[in-house]
Amino acid sequence: MEDGKPVWAPHPTDGFQMGMIVDIGTDYLTIEPLNQKGKTFQAAINQVFPAEEDSKKDVEDNCSLMYLNEATLLHNIKVRYSKDRIYTYVANILIAVNPYFDIPKFYSSDAIKKYQGRSLGTLPPHVFAIADKAYRDMKVLKMSQSIIVSGESGAGKTENTKFVLRYLTESYGTGQDIDDRIVEANPLLEAFGNAKTIRNNNSSRFGKFVEIHFNEKNSVVGGFVSHYLLEKSRICVQGKEERNYHIFYRLCAGAPEDIREKLYLSSPDSFRYLNRGCTRYFATKETDKQILQNRKSPEYLKAGSLKDPLLDDHGDFNRMCTAMKKIGLDDAEKLDLFRVVAGVLHLGNIDFEEAGSTSGGCTLKAQSQPALECCAALLGLDEEDLRVSLTTRVMLTTAGGAKGTVIKVPLKVEQANNARDALAKTVYSHLFDHVVNRVNQCFPFETSSFFIGVLDIAGFEYFEHNSFEQFCINYCNEKLQQFFNERILKEEQELYQKEGLGVNEVRYVDNQDCIDLIEAKLIGVLDILDEENRLPQPSDQHFTSVVHQKHKDHFRLSIPRKSKLAVHRNVRDDEGFIIRHFAGAVCYETTQFVEKNNDALHMSLESLICESKDKFVRQLFESNTNNNKDPKQKAGKLSFISVGNKFKTQLNLLLEKLHSTGSSFIRCIFPNLKMTSHHFEGGQILSQLQCSGMVSVLDLMQGGFPSRASFHELYNMYKKYLPEKLARLDPRLFCKALFKALGLNEIDYKFGLTKVFFRPGKFAEFDQIMKSDPDHLAELVKRVNHWLICSRWKKVQWCSLSVIKLKNKIKYRASACIKIQKTIRMWLCKRKHKPRIDGLIKVRTLKKRLDKFNEVVSALKEGKAETSKQIKELEYSIDASMTKIKTTMMTREQIMKEYDALVRSSEQLLSALQKKKQQEEEAERLRRIQEEMEKERKRREEEEKRRRKEEEERRLKSEIEAKRKQEEEERKKREEEEKRIQAEIEAQLAREREEETQHQAILEQERRDRELAMRIAQTGAELSTEETKLDVGLCRANGTKLQMTAEQMAKEMSEMLSRGPAVQATKAAAGAKKHDLSKWKYAELRDTINTSCDIELLAACREEFHRRLKVYHAWKSKNKKRNAETEQRAPKSVTDYAQQNPTAQLPMRQQEIEINRQQRYFRIPFIRPMDQYKDPQNKKKGWWYAHFDGPWIARQMELHPDKAPILLVAGKDDMDMCELNLEETGLTRKRGAEILPRQFEEIWERCGGIQYLQNAIESRQARPTYATAMLQNLLK
């Protein structure tokens, strides 16, 4: 199969594995893995892809691959990753795989210099190349740019963002202090906003959009950082293997002893906000020695330090202090920041217990007194006020007027704990806002022409337990994925269609319904959550119930017990919900959703913190007193500031900014869950590539044009350098001349209606044209002028030649018209007078023989006069007949009657002469005359026989034409009947198509949900029982990895495919048949066709055999080599007819299966695709011959003028023959296509077909057909 070429087939853990096709099934292919000879498994046919011939080859741009599909994309990334080439392009999109180690000199200053001003694709893929492209686009297009760095947590987004910022400031900075400040801002932001998670040691727990602003000279003048959604819940609690924000650990590990004493710091295990997570520091061998023992937690002392090449808490503290100094923070302000951070830690150590009184409140535990004192001192609060504010809440009554009585309500232990945590979150979030503001103050700018923005925001997150933070992060990623879909897929395809480029449409999953579910007005999850917050007694359970109630049948929303993970099935319906995101289904536990959505403190704590004695603490809260209060909130109720809608507003503003700028994309990929170098988990990576839209982009870029410029834009760029004669040119003509002058290959670009477009990998050529320095433009103008002169001279030459050719053509046509006219006239005259001419010739021949009669008579001795008289009478009769034929319009029958009478007379006369002739000499002469007459008679009979044969052939042809006309009339009647029915079923078909589209979307979503569940399960969760049966390749909770068998994987793939419409139709038809052949192998079908005597089984096998051939050829056509010509096993007119007129599957000809099937023969013109446009005069036109034995083709021939005939017979050459049945080809409806058997057999024999078929029969390769049976009878 497939000429022994390898293919990629699905693999549960590696994504794909290489194998060979060994059999074609109903809707699957049987694959033999290359590394497991003798073992086979089945794979859905749409999940199998052809592989590159050289499996070790890698390319820098995936669009350069010979086969563009997700398997070769994954393999190319894998090969490059094994060579430490972590960057790869898909057109102008960069794929970055996290290496988890520092590649030497890869991001050095020398590397930066190397990429400056270089076009995309001229150097190996690099994040620097994308940064430089964004800069050049900004400079040339006079438009701000955005670089969207996306990917899941741990994929390397933060590091790539830092590299982009560093590249822009080093390459295009002014060389002043501001360049360093932009770069040094990152360590400070990371210290306060990054933390260790399960999947990432340096995970950004906030989103940021960093703008680098440029002046009119395109030099860096300043920057601005916008931040989004800091994860505040992490301040109070973390997972077992996770940590709080880096700043806490760096302060504990690296702070000098004097600062440590001032802040009352100790080891991380001493603080509630740190000791419930991981309390180990990141450290190297050197820094581990520098950390004092009393700063290390027991866990650290037992297990040692955490290792990461980019993190070192002790060393990073010093680097953070240096960064603070560089961005302008003095020692006092630095100490203020540390003081608030320490205050938050001590605040977390305040504990409560039930009060002994009847008030039902609580009091501080005795052992919490030191923590209370430290916290109050560090935050500038009164100790007693802090105690009271944490254990009571102030309420105002409205008795009879606006002013009311202040009432202090005691808080229970749980409420006091919540109040303490809320205060800690608020203080830290305000501190983080202050840090970002100070960062922005350190690189101000007065004027800005354009900016380049770099977006680094938390990637799609999915854990065993997901809360409000993951909900907001994933909502953000849904919006960004939609932006990617619109910018790269939707807008790109709309532009191609508008410009008339004829690029094939690429389908992608639209996630607008998921976004509407979250943000729709009144019924969206965010608005429902806000309404819940405004209730007097809000609850998470009520909120969850309302969400399920308002979106009961929504495809994207589901209840937890439908999760594919067992841990989620224990969650009650009012405790969570599942949202099916673009990357897969995530189960959110709604506990604390209501609390986390409210960013406001209760009145007691708000008043306390705003009246702090510490100036720095007061400043943190001055700008946030009532700015964010909910305008719908009524007086007297608890204050409410919606976190969700605030984030939604920020996100919409961000997307408006992204839509107004040019876009570049960096898709970051994490290679494995263990966060180790040189370990490639193909299944994980494939899922990330599919979710990020890379596979759809690859499909689009097969015929896409990622670079473009408008004609007017190019023309205006060159206009001031153009001489007057060139300035008059139309912009489109000027662009054409420009490209020709540069010698660009026409296949590398394409002209639209208003723009010119460039193929992927041709960015260097595009940049050469768009380069705007005066010397370069002037040089190109010279080239254009030279090309125009040459092209116009060539045009004059071609015009002269064309006029001469036209003159010759007119003369030729005139002579051809005369030739046609005289030929037609000749034919008409011939048809009219041919019988008479033939009759005259025959009669004249008879008259010539009278001389011989006279010679005989002259030799007679007696009866000469009487005999002469008889001869004269005969001669008179002949002359009379000739005159009659000449002067009278007679039919052939009349002429033959006259002629036969004369022949009889002459024969009677001859008989009489024979009686009279006695001598031998005379008898011999008479004998000779008789022989001549006998020859004449035989000649006449042969001629008559030939004439009748010609008449018979004409009759057969007329019968064939009459039959074709009858079939055409019947077809027209059927079509009229179908049109009558079509109106009734059209709506039904439209509904079915819509349902199928939705069903395919559901299948795709289920696949992503299952993959996401598998990825979560690999971190330690357990799949549900049903999913475990499907996904045997998962790591279960006990850590044992089970490999999915080939049969299990095939079953899963087949189940996914079996719901498709074509397969359902086939299976429904198969169910109605007597024989179920769905599980038969391809070879079994072929052998049965060759050997079976069961007519019904034979017909069923033939039908299934050719159906599988059609499926296989469709797969080959879809997965052909890039830019390769489509294989043609039949003329294009035949295949086009089959595509445009799909025939319904009929029920076995109503079981009428005849042994002697009808034999039909056809001939139609055939021109090879490669010669279609090279040969306008059809000099290379060939002929395609086909012999159909019943509905299926038995023999096939291709005759071309410049190559040897191609002979094919059924059985031996099935893969190269037309796989369509006779009805599907439409040949019976083509006028003049059907020929006589004799015409086919003559050509077949002349081309050596008999010997070819005989060899196939002898080698047992030919399938038994009418042709093989006739040849075998002939040989016998």
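Glycine is no exception: its Cβ is also placed from the backbone N, Cα and C atoms.
Substituted residues are absent from this model; it holds the original ones throughout.
Copied from Swiss-Prot, the annotated features are:
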type	residues	note
DOMAIN	2-53	domain 'Myosin N-terminal SH3-like'
DOMAIN	57-771	domain 'Myosin motor'
BINDING	Gly151, Glu152, Ser153, Gly154, Ala155, Gly156, Lys157, Thr158	ATP binding site
DOMAIN	813-842	domain 'IQ'
MUTAGEN	Thr1088 to Ala	No effect on binding to OPTN; when associated with A-1091
MUTAGEN	Thr1088 to Glu	Abolishes binding to OPTN; when associated with E-1091
MUTAGEN	Thr1091 to Glu	Abolishes binding to OPTN; when associated with E-1088
MUTAGEN	Thr1091 to Ala	No effect on binding to OPTN; when associated with A-1088
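Thr1088 (mutagenesis position) sits 53 Å from Glu152 (ATP binding site), taking the Cα positions as reference.
Comparing the recorded positions Ser153, Thr158, Thr1088, Thr1091 on other C-beta atoms within 10 angstroms of each C-beta gives the minimum for Thr1091. What surrounds the ATP site, by Cβ distance within 8 Å of the Cβ centroid and not counting Gly151, Glu152, Ser153, Gly154, Ala155, Gly156, Lys157, Thr158, is the set Asn98, Asn200, Ser203, Gly459, Cys668, Phe670 from the same chain. Taken residue by residue, the domain 'IQ' (813-842) breaks down under DSSP into 30 helix, 0 strand, 0 coil. For Ser153 (ATP binding site) paired with Thr1091 (mutagenesis position), the C-alpha to C-alpha distance reads 61 Å. Cβ environment of Gly156 (ATP binding site): Ala96, Val97, Asn98, Cys668, Phe670 lie under 8 Å away, each six or more residues apart in the same chain. Taken through DSSP, the domain 'Myosin N-terminal SH3-like' (2-53) splits into 6 helix, 27 strand, 19 coil. In this structure, the CA atom of Ala155 (ATP binding site) is 59 Å away from the CA atom of Thr1091 (mutagenesis position). Residues near Lys157 (ATP binding site) in space but far in sequence (CB under 8 A, at least 6 apart, same chain), listed by position: Val149, Ser150, Gly151, Ser204, Asp456, Ile457, Gly459, Cys668. For the pair Thr1091 (mutagenesis position) and Glu152 (ATP binding site), the C-alpha distance works out to 58 angstrom. The Cβ of Glu152 (ATP binding site) lies under 8 Å from the Cβ of Arg199, Gly459, Phe460, Glu461, Ala583, Cys668, Phe670, Gln688, each of these being in the same chain and 6 or more residues away along the sequence.
Within 10 Å of the C-beta of Ala155 (ATP binding site) there are 26 other C-beta atoms, taking all protein chains into account. Here Gly154 (ATP binding site) comes close to Asn98, Thr197, Arg199, Asn200, Ser203, Gly459, Phe670, Met675: these same-chain residues lie at least six apart in sequence, with C-beta atoms under 8 angstroms from its C-beta. In this structure, Thr1091 (mutagenesis position) is part of a helix by DSSP. Under DSSP, Thr158 (ATP binding site) is assigned to a helix (H, G or I) in the three-state scheme.
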